[in-house]
Amino acid sequence: MQRSAKLKIRAPRKFSANQVDFATHWEVLQRAIGDIFQKSTSQLSFEELYRNAYILVLHKYGEKLYNHVQDVIRSRLKEETVPAIYKNYDASLLGNALLDIRKNDSYSTSWSRSLEAAHRFLSSLVNSWKDHIVSMQMISSVLKYLDKVYSKSADKVPVNENGIYIFREVVLLNSFEIGEKCVETILILVYLERKGNTINRPLINDCLDMLNSLPSENKKETLYDVLFAPKFLSYTRNFYEIESSTVIGVFGVVEYLKKAEKRFEEEKERSKNYLFTKIASPLLSVVEDELLSKHLDDLLENQSTGFFSMIDSSNFEGLQLVYESFSRVELGVKSLKKYLAKYVAHHGKLINETTSQALEGKMAVGRLSSNATMATLWVQKVLALWDRLNTIISTTMDADRSILNSLSDAFVTFVDGYTRAPEYISLFIDDNLKKDARKAIEGSIEATLQNSVTLFRFISEKDVFEKYYKTHLAKRLLNNRSISSDAELGMISRLKQEAGNVFTQKLEGMFNDMNLSQELLQEYKHNSALQSAKPALDLNVSILASTFWPIDLSPHKIKCNFPKVLLAQIDQFTDFYLSKHTGRKLLWYPSMGSADVRVNFKDRKYDLNVSTIASVILLLFQDLKENQCLIFEEILEKTNIEVGDLKRNLQSLACAKYKILLKDPKGREVNAGDKFYFNENFVSNLARIKISTVAQTRVEDDSERKRTLEKVDESRKHQADACIVRVMKDRKVCEHNQLMAEVTRQLNPRFHPSPMMIKRRIEALIEREYLQRQADNGRIYEYLA
């Protein structure tokens, strides 16, 4: 059997670099790269060139080939591209133009030549860049195998990308600083466009696209970010800084803002079309800063066309433009609010000062009544100012909530700073809720009540307002002067919404007393004992709880020598009431009642509606002979009425419109020694006459106001004491600052307590043994049950 031959497998033969001539293959590639740069590629064979590169890479010449290609590209750019670009740069024209735009010089004939030179230089640069891009794409295609095998394994950037980087280093960042000159030339062109010239926008866009596609040396940003953006923003700031300072003194505010708005739109359009959108935001910020932010005060303070002037002239279009423009910048709305507060403070001060001066004049001549005219005028002026500004903000400023809040704060400052504001607001409400105001406010009660609540929000001393409001409400209720119960309760409901249940508790108690009094009075009049003997007069009684009503229970206020006919009725009602309410005490308060009295004069009879005190006075003249008089002191002795009440009622009877009595000597004031006669010759066209007590609803004089505030201060002490005890009872132990803060928070809805007041009340409660300090820490309080 014949033996078969052995099969031998040989190892593959190793290729040696020496087997391939690098120079031969490189010469082919080098010549081809040159032809590509020269745009002479018609005779080139892609397959042949690819094969030459493939062989070199395959035979371990990848690194050498990569470096040689890099050197050829660098040499080509340095020796041919850079000189070709630079010869198109007119250093004289463009250099001088750059200096001029920093100064924002006016247009001159040299600008047209600068425009041509700029276009020529940038065109040369852009064309070179585009040619280089095309060339590198072709070279990269030929050397695709080099990138695939060598560049990737050696962690080298691909040939195409490397060629782009070489362009950056050799052309843009060389010693000639072509990149910087490119940016400066773009700045010149943008400047010329801002001045009204037409420029080649696509050319600039190509330049910026080039810069944006080239990474900076740290590769975190592009040349656009490093070379162009900072310098462009700097030159833009300089341009608008000079422009704004030049024109702001020439144009009115509206004209200036319209010009600024036009500039904003131009820059937005410029960013969109050729500057790249990524610079839009910082660019607009720079323009807004220079045109608006740095001139906010200048624009608002302009004497003839500024913010105050626009408000005074109701320039809604201008105010809307101001708001829209100022809303662009960070501090714009804040500045608007500041100047709005200034406007309110200025006009509020005028309102307060003119009212105070007029009030002082009335006090000097003793004329404080006129149905609280001063209070009504003050309120009307404040409301007119509020309505006007509120309308302006709602109409021209999109009802901006922050500006409306600022407006409210400004009104709080000037209204709350006027010490008579709580009294005036209460008098205004009183004036509008009386029966004789029906025609004046018919169909607009809701608006009046809402306006009143608006003013109520502006006062911090709500307890002072409550003091006056209770007094005025009491007079309306007891004298049956309210326009309607619904209107009164509607006002109280609004106050409750604003200040809470506690604030209106006493006001609601007053209404409840009136309702209960009506029920009790009906029961009294149907009482069998009363029915058996017809009374000499018809008695109507209101039972008022002293906790709700603003009643001065001082002995001199409740004393009065009632006539026998009235005293009998008083005793009878007292017996009836005490039979139903054992343990209670009735105090008769003459100064808050009224009476219907039929009086016989020489010609005819008249039915007079007067105060209870006035009826007591009139009855003194019932048995006097003709021409017999009573001296003031006699009336005082016979009636035992408090001097102030007596004088006011005598003024109503002898010094007002209807002179039921005659006074000697004549005059508006009642003094000791004055003589009073019954006016038998009194005549009037009215059969029924209402005689109101003089100054029943008037502004308080200084002494009365002092007494009112003293009562308020005393009430505040009690409120503070109750609040401190309430907090300590709940917490048992509390640190000083925490107690101060909590008490302040709880009392703020009624009044703003000072830290000193709270400290004094704490000390008073410690003395009264409601609280004590901890033995080892005097700043911690303990509640004593």
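Here the Cβ of each residue, glycine as well, is placed from N, Cα and C on the backbone.
Original residues only.
For the mutagenesis result Tyr50 to Gly, the note given in Swiss-Prot is Reduced btb3 binding and ubiquitination. If you take the C-beta of Tyr50 (mutagenesis position) and look for same-chain residues 6 or more apart in sequence within under 8 angstroms, you find Val142, Lys144, Tyr145.
Along the domain 'Cullin neddylation' (715-777), the predicted structure has mean pLDDT 89. Residues or ranges marked as domain 'Cullin neddylation' in Swiss-Prot: 715-777.
DSSP gives Lys729 (mutagenesis position) a helix state. Quoted from Swiss-Prot, the note on mutagenesis experiment Lys729 to Arg is: No cross-link with NEDD8.
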DSSP residue counts for the domain 'Cullin neddylation' (715-777), split into helix, strand and coil = 42 helix, 6 strand, 15 coil
How many other Cβ atoms are found within 10 Å of the Cβ atom of Lys729 (mutagenesis position), counting all protein chains shown?
-> 11
